Amino acid sequence: MLNPKVAYMVWMTCLGLTLPSQAQSNDYRPSYHFTPDQYWMNEPNGLIKIGSTWHLFFQHNPTANVWGNICWGHATSTDLMHWAHKPTAIADENGVEAFTGTAYYDPNNTSGLGDSANPPYLAWFTGYTTSSQTQDQRLAFSVDNGATWTKFQGNPIISTSQEAPHDITGGLESRDPKVFFHRQSGNWIMVLAHGGQDKLSFWTSADTINWTWQSDLKSTSINGLSSDITGWEVPDMFELPVEGTEETTWVVMMTPAEGSPAGGNGVLAITGSFDGKSFTADPVDASTMWLDNGRDFDGALSWVNVPASDGRRIIAAVMNSYGSNPPTTTWKGMLSFPRTLSLKKVGTQQHFVQQPITELDTISTSLQILANQTITPGQTLLSSIRGTALDVRVAFYPDAGSVLSLAVRKGASEQTVIKYTQSDATLSVDRTESGDISYDPAAGGVHTAKLEEDGTGLVSIRVLVDTCSVEVFGGQGEAVISDLIFPSDSSDGLALEVTGGNAVLQSVDVRSVSLE
């Protein structure tokens, strides 16, 4: 038997790939975030729970580490953390790639693609014809609980000629179907994104196959939305309870290509009303509509078919907005850690709030706990802790004018610094010394989000650290910053410090995270 390390080097050489540097021994693969077993991944697709199994589909190139040959990759999990890689679910074939889409259960077999004893699961996706670069909408179905998928023989279900009256490019920019059953109207609803036209279109169907255009949601019809927010993609749509009330509201979530707080792609969400044909947006607040202020939260979608007994709206996105530039050689693209999304009033404003799913607690072990301790300028806490996969929680009362800093993945010349600046109520992530930032002009820098103290003056920060990422949740989850980082293996330290005044640490809990 060939030595595994030698076999790996031979395999890499045969593929023409560069070996990871000695400073990074495992190609930056994360410890507890999902990555494809190899090659390219971008945004998640068709997120659905079937029985006790969570299904993750994702945009995947199964043959190379760059975008292209796009199909639906597939993985399953019973806890959203331990993932089993599965064969390709929806392949690219006959010159048609399988772009982004969504999945849904058809319990009454309205599609006719199953039967009453075994209703089908349906997946809608954009078919991208490489020769013409046109995009149409297609359907696949599963009658074995999502294990395998068959393309509908009558594809496309919305052709480019049908799209053309509602798409000024004639079908070059109609993609990413979000489909769900609208109980109130008794119809199936499809939401399509129209890229550079900065609009969504809404379609209805009685049978999931034959579709009729109903309306457009344009940027000009959303009061308060900046004209700089362009290139709409990857829509999601769902009802969300407003915590503390008996009300629900409709939410549209999407990913503009430009205009996000950190530059480039970002995910925003807007509330409004939906009558089964058209969505009327509430006026937006630029300070609360972005779900993430970091650079690396792109193409978010939510899991559907989650039992009411669970009740959570769980979302995830791809953490990569640099194309094929990141310095990984055997894989590209990783899934953000799944997070819950809810809507509640924080202070005087209504916010979307997000938190890592509670399942994370089952794979974490406490390394150090501090309580009711004052940290003063010149002190450094947590410096004895080492780790590259951590869940760090800090709750503190900052003095006026103080700055609390938590350095993670800290080494001799590398660190990623999470700061809270009391004077302007700002949470920030500083990647300027985070490791390798040479791969892309946008790879370094400082990303910020507003985070007010609560009514008692308390500030809460939670940081998920993994091999090549940080995800920072401030307050109740109203301020979130997600970023990729690429430090050396040896940069595994922590440091908690304060300048400009003291901070009273109500609690500090540092946990190691492991899937093993």
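Just so you know, glycine gets a Cβ as well, placed from its N, Cα and C.
No substitution from the list is modelled in this structure, which keeps its original residues.
Here the structure is a predicted model, which means the values were calculated and not measured.
Annotated features, as they stand in Swiss-Prot:
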type	residues	note
ACT_SITE	Glu43	active site
BINDING	Met41, Asn42, Glu43, Asn61, Asp176, Asn320	substrate binding site
MUTAGEN	Met41 to Ala	Decreases catalytic activity
MUTAGEN	Asn42 to Gly	Strongly decreases catalytic activity
MUTAGEN	Glu43 to Asp	Strongly decreases catalytic activity
MUTAGEN	Gln59 to Ala	Impairs catalytic activity
MUTAGEN	Pro62 to Gly	Impairs catalytic activity
MUTAGEN	Trp67 to Ala	Impairs catalytic activity
MUTAGEN	Ile70 to Ala	Decreases catalytic activity
MUTAGEN	Phe99 to Ala	Strongly decreases catalytic activity
MUTAGEN	Asn265 to Ala	Decreases catalytic activity
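Where Swiss-Prot records a feature, it is marked here on the structure.
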| residue | record | DSSP (3 states) |
| --- | --- | --- |
| Asn42 | mutagenesis position | strand |
| Gln59 | mutagenesis position | strand |
| Trp67 | mutagenesis position | coil |
| Asp176 | substrate binding site | strand |
| Asn265 | mutagenesis position | coil |
| Asn320 | substrate binding site | coil |
| note | Looking only at the recorded positions Met41, Asn42, Glu43, Asp176, Asn265, Pro62 (mutagenesis position) has its closest CA neighbour at Met41
| request: Using C-alpha atoms only, work out the spacing between Asn61 (substrate binding site) and Trp67 (mutagenesis position) and round it to an integer in Å. | output: 6
| Shortest C-alpha distance to Ile70 (mutagenesis position) - which of the recorded positions Asn42, Glu43, Gln59, Asp176, Asn265 | Gln59
| said: To see if you understand the setup: which same-chain residues, six or more apart in sequence, place their Cβ under 8 Å from that of Met41 (mutagenesis position)? | reply: Thr35, Phe58, Gln59, His60, Gly73, Val318, Trp331, Lys332, Gly333, Met334, Leu335
| Do any residues at least six apart in sequence from Glu43 (mutagenesis position), in the same chain, have a Cβ closer than 8 Å to its Cβ, and if so which, in order? | Phe58, Gln59, Thr100, Val234, Thr255, Asp298, Gly299, Ala300, Leu301, Ala317, Val318
| said: Taking only same-chain residues 6+ apart in sequence, whose CB is under 8 Å from that of Trp67 (mutagenesis position), what do you get? | reply: Trp40, Asn42, Asn61, Gly323, Ser324
| query | How many Å lie between the Cα of Asn265 (mutagenesis position) and the Cα of Phe99 (mutagenesis position)? | reply | 18
| query | Taking Met41, Asn42, Glu43, Asn61, Asp176, Asn320 as the record's substrate-binding set, what's the max Cα pairwise distance in Å, rounded to a whole number? | reply | 18
